[in-house]
Amino acid sequence: MKLTDADNAADGIFFPALEQNMMGAVLINENDEVMFFNPAAEKLWGYKREEVIGNNIDMLIPRDLRPAHPEYIRHNREGGKARVEGMSRELQLEKKDGSKIWTRFALSKVSAEGKVYYLALVRDASVEMAQKEQTRQLIIAVDHLDRPVIVLDPERHIVQCNRAFTEMFGYCISEASGMQPDTLLNIPEFPADNRIRLQQLLWKTARDQDEFLLLTRTGEKIWIKASISPVYDVLAHLQNLVMTFSDITEERQIRQLEGNILAAMCSSPPFHEMGEIICRNIESVLNESHVSLFALRNGMPIHWASSSHGAEIQNAQSWSATIRQRDGAPAGILQIKTSSGAETSAFIERVADISQHMAALALEQEKSRQHIEQLIQFDPMTGLPNRNNLHNYLDDLVDKAVSPVVYLIGVDHIQDVIDSLGYAWADQALLEVVNRFREKLKPDQYLCRIEGTQFVLVSLENDVSNITQIADELRNVVSKPIMIDDKPFPLTLSIGISYDLGKNRDYLLSTAHNAMDYIRKNGGNGWQFFSPAMNEMVKERLVLGAALKEAISNNQLKLVYQPQIFAETGELYGIEALARWHDPLHGHVPPSRFIPLAEEIGEIENIGRWVIAEACRQLAEWRSQNIHIPALSVNLSALHFRSNQLPNQVSDAMHAWGIDGHQLTVEITESMMMEHDTEIFKRIQILRDMGVGLSVDDFGTGFSGLSRLVSLPVTEIKIDKSFVDRCLTEKRILALLEAITSIGQSLNLTVVAEGVETKEQFEMLRKIHCRVIQGYFFSRPLPAEEIPGWMSSVLPLKI
């Protein structure tokens, strides 16, 4: 056939449809000659149309297939199908330059005008075949992975699994294919949540993971961490999901071991019981094991706890680990015996490692508990029992129907040592007094330090003559002066004695305290029995004390707020929060009455804690109303300062309500400045470090020296109302106030005069440069809800 005839034939039969086809199109006649060769075919083979048309098709067949090709064509012409399978056949096409590319092709047999033609449609499949080869290699690689892997179709059916999956779960691909993992691996009797979470993971459209308890083909239950990774095509259509598995059974056991032990620690069981809990949990993880714990005391191992199993284990292998404190010092020994082959060595080592850390925590917890117990029950300076210990001791005696005699001992004149030599030497003086007490202490007597310079002796000798003899012996303890830094300091004791059959602890301590106060008010250096007159007063206090306890627990106390004004500008300096109590039975009870009572019955710290929290809450509420209060001051008892929880209580309240330290001022009395307790001053310094101001209330009523004022981190001093009342009539008082304001200015302290009621008092105080004024002249103490109205209608005051 000539070239023009071929062109005409192609043009008439195939050209309109195939010339622009993106697939290579090749048409051959009954003589196997190429009649049509479109541009796409030119691109695939690298031949020009003119080179191919009219030539035998063999020139387009790869050399290695040419020998068999004529027979294939002949066979097909004689009875082959009209259409060979679509585009599903791959063939390596050999180009003009000898290079080869992968293609997909379909061959169609066409009969026309009694002649048989063949049309081949071919497209480049290089990328597909490369991907197919990559997939094949990937499948081989995945099959050799140590981690189990399955491949899912978009309907979450398993289409592929590797050998590691088969080894872990027991299912080969023929058994797993077409199954959904939540059906194949779920434990029927396990809570539904397990399967629901597995289903949720399977239907994730992004990477995710979770942990499940799954079932193997053999019925074994194993903890698994499963991860899912969706695979998308270029059009963001989901093609497959790859799911990987990790056996975390041992990891879960170790986490459970750690969690169980930590949970037990939170309940603070006794030390030996905690050890048994650790042993039992180790035993539950390690099959056929025996566990022992030893604590080191002075370097020697002391048995702490053991598991319940007997120590005799067949073919036992032993593991031993040193339990160490945080600083690395040895604190104990952990011993584990397991049956040979019961567990892998690596797993036992992991269990031993985490267990020794848990045991170390338990030992530290016990050490901390003992330390806290020591702090709670004993005075850190003297080593004597403290107030808490005393309360427990007296309660125990009363419960046993024993009537003790209580001697409340106040050491007089310690202040002389402080003023002369300082606090450190005063500590030494008190320790010397304690040592002398101990030398005289009898086996059945109990001695404790309840605060500062006050001690309590409890004796079971209740004969009157014996009581007075003991009191005299106590006084004789300090008959000789205490030698401090080669200087003699004469000290005396004021002793209050209480004894009454069937009375409780509060009664005994209150009455002894009243008796001691009576001695001190009369010059000290003596002892005093509690009198009937005192008894009536105590009864009244006990009734009122019960009411006060109820008021505190029922939140019946209230705070009122008295403004403080700058004397020169009339602007607000701050507000003082004052506690008030109105009892349904006793009516209005003044602070001068219920505050000392709260101190006696041990409720003063609860009041102080409430005052701090309520003041901070109210300050935050005003702030939310855009009411600016520069500072709020609160009064705290000296006893509250003896609590090591005070700084934390203040910090917690400030943090809870978002209060800055400079917005809060804590007031202490001048008499508390004279207290000899270094712990108190440490707590004061902590408060100042938090930014909290420190005000000395009732300044001038005590006997504190300037050295004390300088040594404390004071920011403010308050002139007592008793001086303000007399400043207009007594020149000496006025001179004292002038001196106080001058001292305040020199030390950069704010001086506040409280109790100012008249214009004359105000003018006089402003004249001597008292910076801040507080009192009824400006405002009475107001409920919180009245403060905003007062500020908007009065401030700034016209001075």
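Backbone N, Cα and C define each Cβ position, glycine as well.
Sequence unchanged from the original; the noted substitutions are absent.
Database features (Swiss-Prot):
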type    : residues            : note
DOMAIN  : 10-81               : domain 'PAS 1'
MUTAGEN : HIS75 to Ala or Gly : No loss of heme binding
MUTAGEN : MET87 to His        : No change in heme coordination; increases c-di-GMP PDE activity 2-fold in absence of O(2), CO or NO, and 2-fold more upon addition of gases
MUTAGEN : LEU91 to Thr        : Increases auto-oxidation
MUTAGEN : LEU91 to Phe        : Alters O(2) binding, increases auto-oxidation
MUTAGEN : LEU107 to Phe       : Significantly reduces heme-binding affinity; increases auto-oxidation
MUTAGEN : LEU107 to Thr       : Increases auto-oxidation
DOMAIN  : 134-207             : domain 'PAS 2'
DOMAIN  : 208-260             : domain 'PAC'
DOMAIN  : 541-795             : domain 'EAL'
MUTAGEN : HIS582 to Ala       : Loss of cAMP PDE activity
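Overlay of Swiss-Prot feature records on the structure.
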residue: HIS75; record: mutagenesis position; Cβ neighbours (10 Å): 10
residue: LEU91; record: mutagenesis position; Cβ neighbours (10 Å): 17
residue: LEU107; record: mutagenesis position; Cβ neighbours (10 Å): 19
residue: HIS582; record: mutagenesis position; Cβ neighbours (10 Å): 12
Secondary structure content of the domain 'PAS 1' (10-81), with strand meaning DSSP E or B: 40 helix, 11 strand, 21 coil
Of the mutagenesis positions listed as LEU91, LEU107, HIS582, the one whose CA lies nearest the CA of HIS75 (mutagenesis position): LEU107
DSSP-derived structure type at LEU107 (mutagenesis position), helix or strand or else coil: strand
Cα-to-Cα gap, HIS582 (mutagenesis position) vs LEU107 (mutagenesis position), nearest whole Å: 107
Per-residue pLDDT averaged over the domain 'PAC' (208-260), given as an integer: 90
Distance from LEU91 (mutagenesis position) back to LEU107 (mutagenesis position), taken between C-alpha atoms, in Å: 12
Three-state secondary structure, LEU91 (mutagenesis position) (per DSSP): strand
Structural state of HIS582 (mutagenesis position), classified by DSSP into three states: strand
